[in-house]
Amino acid sequence: MAFRKSNVYLSLVNSYIIDSPQPSSINYWWNMGSLLGLCLVIQIVTGIFMAMHYSSNIELAFSSVEHIMRDVHNGYILRYLHANGASFFFMVMFMHMAKGLYYGSYRSPRVTLWNVGVIIFILTIATAFLGYCCVYGQMSHWGNMNIASNMFNMMKTIYMMMLMLLIYIFYTIMMRQMMKTKEYTMLIKSMDYINKNKYMINLNMTNKKDMNNNIGPLNMNILSIIYGSMLGDGHAEKRKGGKGTRIVFQQEYCNINYLYYLHSLLANLGYCNTNLPLIKTRLGKKGKIRQYLKFNTWTYDSFNMIYSEWYIKNMSGKGNIKVIPKSLDNYLTPLALAIWIMDDGCKLGKGLKFTTNCFSYKDVQYLTYLLHNKYNIKSTITKGNKENTQFVIYVWKESMPILTKIVSPYIIPSMKYKLGNYL
């Protein structure tokens, strides 16, 4: 192993600068974060040096500012850097927030990260406001005594008004609406539905494992692709020594266009090499030679949590059993649903079917519950064989228009036949 990777300190530099796995779809908007760090360093350094010469005494404040401008070596540069650096700080911060809004960084699984950013933004505003309260800094003594106090009083007033508004909305309007006949009927129906499905809901709520804090370099796109494929023929491989996990994708030769599409998605996100998967052969049933394609992602430590979610120990023998993770409701996005259809779906009459070979009946029940609860897609379950090792999910033809509308933006041309005449 190279010294830059084995050394404790150099490995940090290596992982962030040299071998940093960045997706190829990244653009210049991602420079805003580092520019914010640069602005912060400038503000801290210039602020510390100016604080060495500034006096907050009302009789000395103005003189100390003039002292910084005239007597301190390059003091005027420090003052102008600090004043204009604050303006650039907020300009870059607003651009950083605009980038996050444009790319949907506030959505799951980045909700917590966005909330922390909002808190940092509010603290930055408060810190900058304290700078304006410095005597004879950027504000006169009169402004300091009057405007500052008025600002704080206004904040208290806004807080009380928002609190009263929230109380009015949540306790008045919603309670009135609840008593209307239509909403009341919907509530009774919802309670009846929950009563009938309380086992599945309880299983979901009690066993759900939150993965949002363990994602690492992942994002919703890569998780949607992986989870959608894992519902079909994809699987996760834990590397020897527990040093990481890779995701393996495999398809028959007849689905070559779909596998190339899947490979291009992952390659563009930077999770696998750009070489096209090669055609391989294997011995099928009755000695028939079958052609297939296969590729895998790089090995990542952050994929370990995906493995732990999808696999449990086999109590009756060696190896692990593939299961449906209880956190799937967070990641069964339209993209994941489209990947599952292209990976494992099959047109049947005016409907669609999914054949599951790895999951138990309870897992398949949970899948149908998610389809109905998340997208209002109705389906039924039947046994695929006598050994109860295979179950088939049939999507009703009444739900096909809904399903088609959800997944159509992600279905490639060679797979549109699976949706029949609805597309």
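Indices start at 1 and increase along the chain as displayed.
A Cβ is built for glycine as well, from the same backbone N, Cα and C atoms used for every other residue.
Original residues only.
If you take the C-beta of Ile122 (variant position) and look for same-chain residues 6 or more apart in sequence within under 8 angstroms, you find none. Under DSSP, Ile122 (variant position) is assigned to a helix (H, G or I) in the three-state scheme. For the naturally occurring variant Ile122 to Thr, Swiss-Prot gives the following note: In strain: ATCC 44821 / 777-3A.
Asn221 (variant position) falls within a helix when secondary structure is assigned with DSSP. Listed in Swiss-Prot as a natural variant, Asn221 to Asp is described as follows: In strain: Capensis / YB4237.
Under DSSP, Met315 (variant position) is assigned to coil, being neither helix nor strand in the three-state scheme. Under a cutoff of 8 A between CB atoms, and with a sequence separation of 6+ in the same chain, Met315 (variant position) has no neighbours. According to Swiss-Prot, the naturally occurring change Met315 to Thr is described as follows: In strain: Capensis / YB4237.
Residue environment of Ile324 (variant position) contains 22 other Cβ atoms, counted within 10 Å of its Cβ in all protein chains. According to Swiss-Prot, the natural variant Ile324 to Met carries the following note: In strain: ATCC 44821 / 777-3A.
Taking Cβ-Cβ distances under 8 Å and a sequence gap of 6 or more within the same chain, the neighbours of Asp343 (mutagenesis position) are Gly228, Ser229, Leu231, Gly232, Asp233, Gly234, Gln251, Tyr258. Following the DSSP three-state reduction, the secondary structure of Asp343 (mutagenesis position) is helix. Asp343 to Ser appears in Swiss-Prot as a mutagenesis experiment; the accompanying note says: Abolishes endonuclease activity.
Proximity of Asp344 (mutagenesis position) to non-local residues of its own chain (separation of 6 or more, Cβ distance below 8 Å) is seen for Leu231, Gly232, Asp233, Phe354, Thr355, Thr356, given in sequence order. Quoting Swiss-Prot on the mutagenesis of Asp344 to Ser: Abolishes endonuclease activity.
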Inter-residue C-alpha distance, Asn221 (variant position) and Ile324 (variant position) (nearest angstrom): 19
